[in-house]
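Have a look at the structure below before the remarks.
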Amino acid sequence: MNFPRASRLMQAAVLGGLMAVSAAATAQTNPYARGPNPTAASLEASAGPFTVRSFTVSRPSGYGAGTVYYPTNAGGTVGAIAIVPGYTARQSSIKWWGPRLASHGFVVITIDTNSTLDQPSSRSSQQMAALRQVASLNGTSSSPIYGKVDTARMGVMGWSMGGGGSLISAANNPSLKAAAPQAPWDSSTNFSSVTVPTLIFACENDSIAPVNSSALPIYDSMSRNAKQFLEINGGSHSCANSGNSNQALIGKKGVAWMKRFMDNDTRYSTFACENPNSTRVSDFRTANCS
């Protein structure tokens, strides 16, 4: 008999059991934790562990149009995220985030604005209106998301002027749990009042909202929150949009950030806070993230 080998197998079994117990303990102690322990592969995949369905909002209230994506089998209630596109753009530009985030345990609404020419402040107002309507649908028995949303846990995302709108939403609504603007633009770069954990996706070769006059000074202006700046190497203004070639990297970061701060799920801390150390990233900065 090979006792050393048997001993090693027993040690491995014990270690595996302890890890399973630890994962279960994390889920039990955090009422917001949803899904299995994350891995790099699971976060880089095009879909998470939950099945996703969607529906079009029949009567948008305070914004142009909306599509809601939601997990069917997450168990319990989940947080909600509103995502708004940029100047002249429609929700198709950011729709990839809908099923991606929903498959990891969020209710997500992607919206069209009343006018494609709306400015960041208007985009913020419409984004918050969309979140209010999600909360209303959560209380409507005929709604597909009836009883599925924890209305105390909400987040915002957006691209370009929608990113600027998301930053305004974060500044004006400190109860939001997380924000993730991509290639953000606003007439002001001072968001020093923001306390909401904020992840900024920037695009190195952005000629519409140049990094050094937009995303970076916005990041530098903030000091009261967990924050992160991730710049895509060689990326144009649409480097984080639907159809981009960086979805594995950006999706991993975006999902991990929302899970860490909207769900208070520390299983995602490493993925949310660490430097990806990828050739696709030309600049990375972070502070107060754990």
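Keep in mind that glycine also has a Cβ here, set from the backbone N, Cα and C atoms.
These numbers come from a predicted model, not from an experiment.
As recorded in Swiss-Prot, the features of this protein are as follows:
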ACT_SITE  S160  active site, nucleophile
ACT_SITE  D206  active site, charge relay system
ACT_SITE  H237  active site, charge relay system
BINDING   Y87, M161, W185  poly(ethylene terephthalate) binding site
MUTAGEN   Y87 to A  Displays increased enzymatic activity on PET bottle. Displays decreased enzymatic activity on PET film and on BHET
MUTAGEN   S93 to M  Increases activity towards 1-naphthyl butyrate
MUTAGEN   Q119 to A  Displays decreased enzymatic activity on PET bottle and on BHET
MUTAGEN   W159 to A  Displays decreased enzymatic activity on PET film and on BHET
MUTAGEN   S160 to A  Loss of enzymatic activity on PET bottle and on BHET
MUTAGEN   M161 to A  Displays decreased enzymatic activity on PET bottle and on BHET
MUTAGEN   D186 to H  Displays increased thermostability and increased PET degradation activity by 14-fold at 40 degrees Celsius; when associated with E-121 and A-280
MUTAGEN   C203 to A  Displays decreased enzymatic activity on PET film and on BHET; when associated with A-239
MUTAGEN   S214 to H  Displays increased enzymatic activity on PET bottle
MUTAGEN   H237 to A  Loss of enzymatic activity on PET bottle and on BHET
MUTAGEN   S238 to F  Displays decreased enzymatic activity on PET film and on BHET. Exhibits improved PET and PEF degradation capacity relative to wild-type PETase; when associated with H-159
MUTAGEN   N241 to A  Displays decreased enzymatic activity on PET film and on BHET
MUTAGEN   N241 to F  Increases activity towards 1-naphthyl butyrate
MUTAGEN   R280 to A  Displays increased enzymatic activity on PET film. Displays increased thermostability and increased PET degradation activity by 14-fold at 40 degrees Celsius; when associated with E-121 and H-186
Worksheet item: Between Y87, W159, W185, which of the recorded positions has the fewest other CB atoms within 10 angstroms in the structure shown?
Response: Y87
Practice prompt. Determine the C-alpha span of the poly(ethylene terephthalate) site listed in the record, that is the greatest distance between any two of Y87, M161, W185, in Å to the nearest whole number.
Written response: 10
Worksheet item: Residues near the poly(ethylene terephthalate) site, Y87, M161, W185 excluded, by Cβ within 8 Å of the Cβ center?
Response: G86, Q119, P120, R123, S160, G162, G163, G164, D186, I208, A209
Worksheet item: For the mutagenesis positions listed here, S93, S160, which shows the highest count of neighbouring CB atoms within 10 A?
Response: S160
Worksheet item: At the level of the C-alpha atoms, what whole-angstrom distance separates S214 (mutagenesis position) and W185 (poly(ethylene terephthalate) binding site)?
Response: 6
Worksheet entry | Number of other Cβ atoms within 10 Å of the Cβ of D186 (mutagenesis position) across all protein chains | 24
Worksheet item: Within 10 Å of S160 (mutagenesis position), Cα to Cα, which of the mutagenesis positions S93, C203, R280 are there?
Response: none
Worksheet item: Hey, which of the mutagenesis positions Q119, S214, N241 is the loneliest by Cβ count within 10 Å?
Response: Q119
